[in-house]
Amino acid sequence: MREIVHLQTGQCGNQIGAAFWQTISGEHGLDGSGVYNGTSDLQLERMNVYFNEASGNKYVPRAVLVDLEPGTMDAVRAGPFGQLFRPDNFVFGQSGAGNNWAKGHYTEGAELVDQVLDVVRREAEGCDCLQGFQITHSLGGGTGAGMGTLLISKIREEFPDRMMATFSVVPSPKVSDTVVEPYNATLSVHQLVENSDETFCIDNEALYDICMRTLKLSNPSYGDLNHLVSAVMSGVTTCLRFPGQLNSDLRKLAVNMVPFPRLHFFMVGFAPLTSRGAHSFRAVTVPELTQQMYDPKNMMAASDFRNGRYLTCSAIFRGKVSMKEVEDQMRNVQNKNSSYFVEWIPNNVQTALCSIPPRGLKMSSTFVGNSTSIQELFKRVGDQFTAMFRRKAFLHWYTGEGMDEMEFTEAESNMNDLVSEYQQYQDASISEGEEEYEEEVPIEGEE
């Protein structure tokens, strides 16, 4: 039944992945070793979207864990849910990629990739009806970015008709982890534009802001950030894992969200965001959820949608929510903010409902938006890329692994094209299209 194979690559991907598995194990009533002790049949009904059933009422995540050094894997294995994963599904090298995209994509990563694909193949063969793949990784490093994109293109080759969703941590404007981040990110975006069906952009800085501003945490840890990401990942996949009134899956999401194949980079948000202690004091209503969900401060990527327009967006509500109320609220938002939605896609907001809320909440909503303002994010990376590339700074690390400067130029221009495509559709209006159409008609007649 509609299984998904999950891959996590690199340190960032493995940490987000671990948080995600912790979240959904909780939602499905599994303890740290995968034994089911839940209360509701609904938890079991579609367990097999993400879990394989083993003997003795035990469930094992359909996850492949990949890294080029053993450190992060050991940490996952030692963590609270480390006993959940199948031991054969840990695939790791010893050398590390050292934040070098070329090492992940061409040298070290390429040596390990066949081993990973064997595990992926084995997981895929065990599925009744494989729906697709999801991968968690960061775009700024070596393994998640370089090897992650290599895996995506290899899986694409072998399973061309399956969905490929990526949860990608993009470099943030102020907080930079490594100097060569702009290179790694640009090379990765170049790959994602071609090979991914939907990319959910997550950005550490936006997550920090949410933790500080909304959750009032004075010094948030990566654990807190990953917890936010896992809430969104769980929300996006709710409809697959629980029966709902209006269901959606990876493919339906893509069909509704991607008007043009290259423009598949989404902003995500989650509501209600309340600090850990505060949620028990107030009831959340659908209007509040909708309000909060569309608030720029809630977006997990550092671009403000008010600087662009939504091509499409999708909202997934969970809990005991009235269908009518949700539709009224969503229509309301669209009418009030009509200038932020392109008018040439008339019904560009999609809603899905699922009756089972996340743990500890009565209702929640997850927001996925395809906004032209995501170009800010690519522009920023592009500017940093250009600044360094003009001086050929740090290039020897990449050319030393057998890369060519040509490849950098290609990646740069592909990302610039992406930015201008977003801009083109942001500026497009209905009337333009009609005028062009009228001009074209007589030409056909002349022939």
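Using the three backbone atoms N, Cα and C, a Cβ is placed for every residue, glycine included.
What you see is a predicted model, and the numbers here were worked out from it, not measured in a lab.
For reference, Swiss-Prot has these:
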{"type": "BINDING", "residues": "Q11, E69, S138, G142, T143, G144, N204, N226", "note": "GTP binding site"}
{"type": "BINDING", "residues": "E69", "note": "Mg(2+) binding site"}
{"type": "VARIANT", "residues": "E198 to A", "note": "In resistance to benomyl and benzimidazole"}
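Features recorded in Swiss-Prot, as mapped to the structure shown.
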residue	record	DSSP class
Q11	GTP binding site	helix
E69	GTP binding site	coil
S138	GTP binding site	strand
T143	GTP binding site	helix
E198	variant position	strand
N204	GTP binding site	helix
N226	GTP binding site	helix
Neighbour count (Cβ, 10 Å) for S138 (GTP binding site): 29
Residue, out of the binding-site residues Q11, T143, N204, N226, whose Cβ gathers the largest set of other Cβ atoms within 10 Å: T143
Most Cβ neighbours inside 10 Å, all chains, among the binding-site residues G142, G144: G144
For E198 (variant position), the number of other Cβ atoms found within 10 Å of its own Cβ: 24
Tertiary neighbours of E69 (GTP binding site) (same chain, Cβ under 8 Å, six or more apart): F92, G93, Q94, S95, G96, A97, T143
Residue pair N204 (GTP binding site), E198 (variant position) - Cα distance, angstrom, rounded: 19
From binding-site residues S138, G142, N226, the one whose Cα lies nearest E198 (variant position): S138
Recorded GTP binding residues, Q11, E69, S138, G142, T143, G144, N204, N226 - maximal Cα separation rounded to whole Å: 23
